[in-house]
Amino acid sequence: MASYPYRQGCPGAAGQAPGAPPGSYYPGPPNSGGQYGSGLPPGGGYGGPAPGGPYGPPAGGGPYGHPNPGMFPSGTPGGPYGGAAPGGPYGQPPPSSYGAQQPGLYGQGGAPPNVDPEAYSWFQSVDSDHSGYISMKELKQALVNCNWSSFNDETCLMMINMFDKTKSGRIDVYGFSALWKFIQQWKNLFQQYDRDRSGSISYTELQQALSQMGYNLSPQFTQLLVSRYCPRSANPAMQLDRFIQVCTQLQVLTEAFREKDTAVQGNIRLSFEDFVTMTASRML
């Protein structure tokens, strides 16, 4: 048997995927109020929130001063987040997509019940083959980082798997609406921790982000994340897609650990097979 020390901090409470209520198809965003709540630990053996919490705006006013954080391909090049293109990044989709709502899968009415109207507009825009579903290819084409690079394949596949309730490799309008909210929440968190407003997360900013989300992880671990998920350069920094991927996987692994750590001690003992089973069953 092996012992795996975990230290103290881990966000959320026991449950399924981030923010998902029991039996829910869709994991929630970091501030969804579900099983993970705000992404902060509730107290006890896993530590408490950092002073001020991680969700308030950074000092000096609003997060960026620009309405476009660089998620969907809109805006104009310039600063790290650009300016909003006509129609905004989250308002109506570009005229080249669907234009006004047309007869189709959902008729001429508004968004289906329980679907965010803005998410529905973007669903119509992203669904380029008019199939009524969003594939990984379509999702990847629709999502860009602040440096105008496309989201990486790993993050896109992870999000498809999270919100694909039919396990068909694509998401319907309801899954897309949940995904849209999920990305919005992580984007807002990304903006807050990008203290220098560079459009990316540096090593120092990532260390601060993990700490304020409730994780008590060593600088060496943060450096490992930077080495693994940031492009090699003199000053490596993490884009939005990798930030979403890293934080979501940390949440999922935390849940797996918490299920075993019934005494909330920060340490567990388990066999190698139990360890790999626990990890493999939580892979997204």
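A Cβ is built for glycine as well, from the same backbone N, Cα and C atoms used for every other residue.
Keep in mind that this structure shows the original residues, not the substituted ones.
According to DSSP, Asp127 (Ca(2+) 1 binding site) is assigned to coil rather than to any helix or strand. Summarising the environment of Asp127 (Ca(2+) 1 binding site), the number of other Cβ atoms within 10 Å of its Cβ, over all protein chains shown, is 23. Per Swiss-Prot, Ca(2+) 1 binding site is recorded for Asp127, Asp129, Ser131, Tyr133, Glu138, and the stated evidence type is sequence analysis.
Under a cutoff of 8 A between CB atoms, and with a sequence separation of 6+ in the same chain, Lys137 (mutagenesis position) has no neighbours. When secondary structure is read from DSSP and collapsed to three states, Lys137 (mutagenesis position) falls in the helix class. Looking at Swiss-Prot, you'll find the mutagenesis Lys137 to Arg noted as follows: Decreased ubiquitination by the BCR(KLHL12) E3 ubiquitin ligase complex.
Secondary structure of the domain 'EF-hand 2' (155-183), assigned with DSSP and counted as helix (H, G, I), strand (E, B) and coil, comes to 20 helix, 2 strand, 7 coil. The domain 'EF-hand 2' annotation in Swiss-Prot covers 155-183, and the record cites sequence analysis as its basis.
Among the mutagenesis experiments that Swiss-Prot reports, Lys165 to Arg is described with the note: Does not affect ubiquitination by the BCR(KLHL12) E3 ubiquitin ligase complex.
Remark: Lys167 (mutagenesis position) has no non-local neighbours by Cβ distance under 8 Å and separation of at least 6 in sequence. The annotation that Swiss-Prot gives for the mutagenesis experiment Lys167 to Arg reads: Does not affect ubiquitination by the BCR(KLHL12) E3 ubiquitin ligase complex.
The domain 'EF-hand 3' annotation in Swiss-Prot covers 181-216, and the record cites sequence analysis as its basis.
Swiss-Prot lists 217-253 with the feature domain 'EF-hand 4'.
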Cα of Asp127 (Ca(2+) 1 binding site) to Cα of Lys165 (mutagenesis position), in Å and rounded, measures 18
Residues close to Ca(2+) 1 site centre defined by Asp127, Asp129, Ser131, Tyr133, Glu138, Cβ within 8 Å: Val126, Ser128, His130, Gly132, Ile134, Ser135, Arg170
Least Cβ-packed of the binding-site residues Asp129, Glu138 (other Cβ atoms within 10 Å) is Asp129
Mean pLDDT for the domain 'EF-hand 4' (217-253), rounded to an integer? 94
Taking the recorded positions one at a time (Ser131, Tyr133, Lys165), which has its Cβ surrounded by the most other Cβ atoms within 10 Å? Tyr133
